[in-house]
Structures are given as structure tokens and as C-alpha cells.
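> Annotations per Swiss-Prot:
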BINDING   Cys52, Cys55, His130, Cys136  Zn(2+) 1 binding site
BINDING   Cys191, Cys192, Cys415, His452  Zn(2+) 3 binding site
BINDING   Cys296, Cys299, His366, Cys373  Zn(2+) 2 binding site
MUTAGEN   Cys52 to Ala  Strong loss of stability
MUTAGEN   Cys373 to Ala  Strong loss of stability
MUTAGEN   Cys415 to Ala  Strong loss of stability
Amino acid sequence: MFVPWQLGTITRHRDELQKLLAASLLPEHPEESLGNPIMTQIHQSLQPSSPCRVCQLLFSLVRDSSTPMGFFEDYACLCFFCLYAPHCWTSTMAAAADLCEIMHLHFPEEEATYGLFGPGRLMGIDLQLHFFVQKCFKTTAAEKILGISNLQFLKSEFIRGMLTGTITCNFCFKTSWPRTDKEEATGPTPCCQITDTTTAPASGIPELARATFCGASRPTKPSLLPALIDIWSTSSELLDEPRPRLIASDMSELKSVVASHDPFFSPPLQADTSQGPCLMHPTLGLRYKNGTASVCLLCECLAAHPEAPKALQTLQCEVMGHIENNVKLVDRIAFVLDNPFAMPYVSDPLLRELIRGCTPQEIHKHLFCDPLCALNAKVVSEDVLFRLPREQEYKKLRASAAAGQLLDANTLFDCEVVQTLVFLFKGLQNARVGKTTSLDIIRELTAQLKRHRLDLAHPSQTSHLYA
């Protein structure tokens, strides 16, 4: 029975995924982007009037009434997993592998199955838009569709700006943004489906999902970290030595994973091998600033390892309670991680040393500053992503998901307004935006973060300080 989010699925579809990875590298020379077919297709996918390529593919396959019910259940199950996954590179990679698996299971003779990715086919941006940005699979009330479409327009506008490096001068945030500043700031937030913490279930996920995945006795799937490390170490500078906090033994452990087999992916010659397959990442680029990178390794850990969400929560509490004095957060992080026995609550040495290998600034950004990191930490469910399901309950969950009963919202946190503002904020960091527009976005984001009880450093500081 098909279960998403498995390392074995990624390795099994290596040949197809290599095409996707090759099409997710930036051109070697930026001036070549204008006529580059990959960049042209990505730009076209981000046009508000362009159809979703994944939706088009799926509808072309299910027109036939003989489409097996198992396809709908497998696809809905993948969508359910994506609903509880962080928006990052690893999630896009896992979704791509699972889509390959579903196609090979149910349409083995279709030509599209063996040419799923690459120019003229699906690209990383198409997977991001379908599964994580627009979430085309979500069941939505008819009266909400137009409002959500307006928010999706804003998201695609700023994602396109991150690709081109600038937001159109005609864009005006005040006239494009739905007014929320006069709404009541107390009580349940009207812009999303958050439940009160006193009435929400203990685990936060739906009851059927808890019965399917939760329980200390449930075995966990293998980590996806080896694939993440392998691919990024061979195609980018993100994991280049020396990582400031990786001592020699730690680096050798990371390299032992990478060197234990042939590289999963070897980038083509005519490509930028400093930024990796960044076109599968939300920011569509790898940029550095003040000891941080736009590709957050800690967000990748959330999607790649079952221990990561709890470990990072524990680390955050440890940093806050480490010293009673008014010591800066960056210093607190450095002091906590300076202990050679730091993070004993993480059993996997690879995860522990990857986190400890991050700079204090990277950890500060993820735990206390960046809205996208905070959103990822809020929506992720390690039980859904990494617990092996109970067979009978899993059959019920698949049927329910295929009927759309579990795809209306992420019950941990689901707010289109906040998600849209977070994308706009990332656009401020990675594209040229007018000063007035930038101030208006930060003002609205700050208010929404406060209303949703997301306690972070002020976004204006983060936008100037970190990548």
C-alpha cells in the first residue's frame, strides 16, 4: 500500500528526479536567463492567467471512467501529507518522488509517466504551486474562492519577483490587500480556522489521523537527511566546508553519508553549481546574509527527520532558560551549543551534528525571527510525515481523504492571510520592492503575527538582518 514521504521512494525514482533537479538549477551566467527555456517556463507558470500544470496533468488522466479508485486514494493521501508538511525544498522533493510513484502505480503505460519532469513538463515551481502555495487540492466553500484567488495572485506576483529580482512598479499593496485592520483583534481569528487551544485535540491533528499515526509504539520511517545532504553537497556551496560549528569528526560523519554511494545527482556543466537546485525552494535562489542562507537547513530538517520538530522546540526552550541575565539570544545559542554534549535529547547523531553545525545566526533566524520558519514549525506534524500507519485505520484515512473530508484545512494552523503575508515578506528580502510597499507589508504582517500569537522578532529587523 502506498505511503508517502519515504526515502525508498526517492531512491527508486532517481532517474526521473534527476531530470527535475537538473531543471531546478539556475543558468551558469545570469545574463543567459532571458532566453533560457527553463526560466521562461517558470516565469510563465507564475503568471496569474496560467493554468496549474499539475491540475492539467491530473485531469487529463482521470477523464476516463476506468481510472482506478486507488489512484484517487493515493493522490489524496499525498495531498494530506503535504498539508502537514513545511514549505521547503525537501517537501518539494518528497512530493515529486511520491507523484512519480503514484503515476507508475496507476498509469504505467502512459507516456507522461516516463517524462514527468523537465522543460515542457512539470518543474519544481509547478509542484510548489500545486501542493504548497495554491494547495489546489483543498476543499473550499464557493463563497471563499474569489477571496482566496486574490491572495493567490499576490503570492504568485511576489514569487515571480523573487525570480526576476524586482516587483513591478505598478504594484500597490494598499489597494490590493483585503482590509483586516479594523477587524476585532481579540477572540478567534476571523481570517482562518484556528481552534481554541482549550478545545483542540491533544495532538492537534484530526481524530482519524491520530488513530492512524500516533502512539509511541508506532515505528518511524527512515530520515530523508541523507538525500538532502547528498544532493546539496554535490550541487551547491550550502554545505561546503568549513561549516563554522562542525568539528572534524562531525564533518566526517556527514561525509560518510554522502560518500557511502555514488552521488544521487551530478549537476550539468552549463549550470550554476553554487546555488544548488534552488528553483525547488520557496525563495527560488540561494542567498547569504550575516551568517544565514535563504535555504534554511533547520526548515529542511523539519521535513526530513522525525526528531527535528521536537528537538528544535526543546532547543528553543533551552536557549530561553539557559541564563537568567539579559544575554543576547545569539550569545545564548552559542553558549548552549558550545557544550560538546549539547542536545543529548536527539538520538540521531546526523541530525544533532547538522543542527550543531549551523551558525548561531541561522538558529536565531529559525527559532526567533523568520516568519516562514515560524509558519513551517507551526504546520508540521512529524506523526503524519514519519510514523508508519496502522493498516486498517490508514485504509479509512485514504478513503476519507479521497472524499475530501480531511483536505479542508491543516488543523494545527491554517491561515491564507498569514501565509500570503509571509510570501510577501520573503519577496521583500529577495527582490527590489518600493519603500512604501515594503513598510505597508511589514506593518500588516506584524499585526497578523501578533493576532495569531506568533511571537517573533519584529519583521522589519529580520528583513534587513538575515537572508
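Note that Cβ sites are derived from N, Cα and C of the backbone, with glycine treated the same way.
Please go over these features one by one and say how buried each is and what sits next to it.
Within 10 Å of the C-beta of Cys52 (mutagenesis position) there are 15 other C-beta atoms, taking all protein chains into account. Cys52 (mutagenesis position) falls outside any helix or strand according to DSSP and counts as coil.
Its own atom aside, the Cβ of Cys415 (mutagenesis position) has 23 Cβ atoms within 10 angstroms in the protein chains shown.
DSSP assigns Cys373 (mutagenesis position) to a helical segment in the three-state reduction.
Of all Cβ atoms in the protein chains displayed, 25 besides its own lie within 10 Å of the Cβ of Cys373 (mutagenesis position).
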> Among all protein chains shown, how many Cβ atoms are found within 10 Å of the Cβ of Cys299 (Zn(2+) 2 binding site), not counting that one?
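I get 27 for this one.
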> Within 10 Å of His366 (Zn(2+) 2 binding site) by C-alpha distance: pick out those among the recorded positions His130, Cys136, Cys415, His452, and say none if nothing qualifies.
none
> Here are some binding-site residues: His130, His452. Which one has the most Cβ atoms within 10 Å of its Cβ?
His130
> Which recorded positions (Cys52, Cys55, Cys299, His452) fall within 10 Å of Cys415 (mutagenesis position) by Cα distance?
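Neighbours among recorded positions, in sequence order: His452.
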> Counting every protein chain present, what is the number of Cβ atoms, excluding its own, within 10 Å of the Cβ of Cys136 (Zn(2+) 1 binding site)?
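Result for Cys136 (Zn(2+) 1 binding site): 15 other Cβ atoms within 10 Å.
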> Starting from Cys299 (Zn(2+) 2 binding site), work out which of the recorded positions listed here (Cys52, Cys55, His130, Cys136, Cys373) have their Cα within 10 Å, and give them in sequence order.
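Taking Cys52, Cys55, His130, Cys136, Cys373 one by one, the ones whose Cα falls within 10 Å of Cys299 (Zn(2+) 2 binding site) are Cys373.
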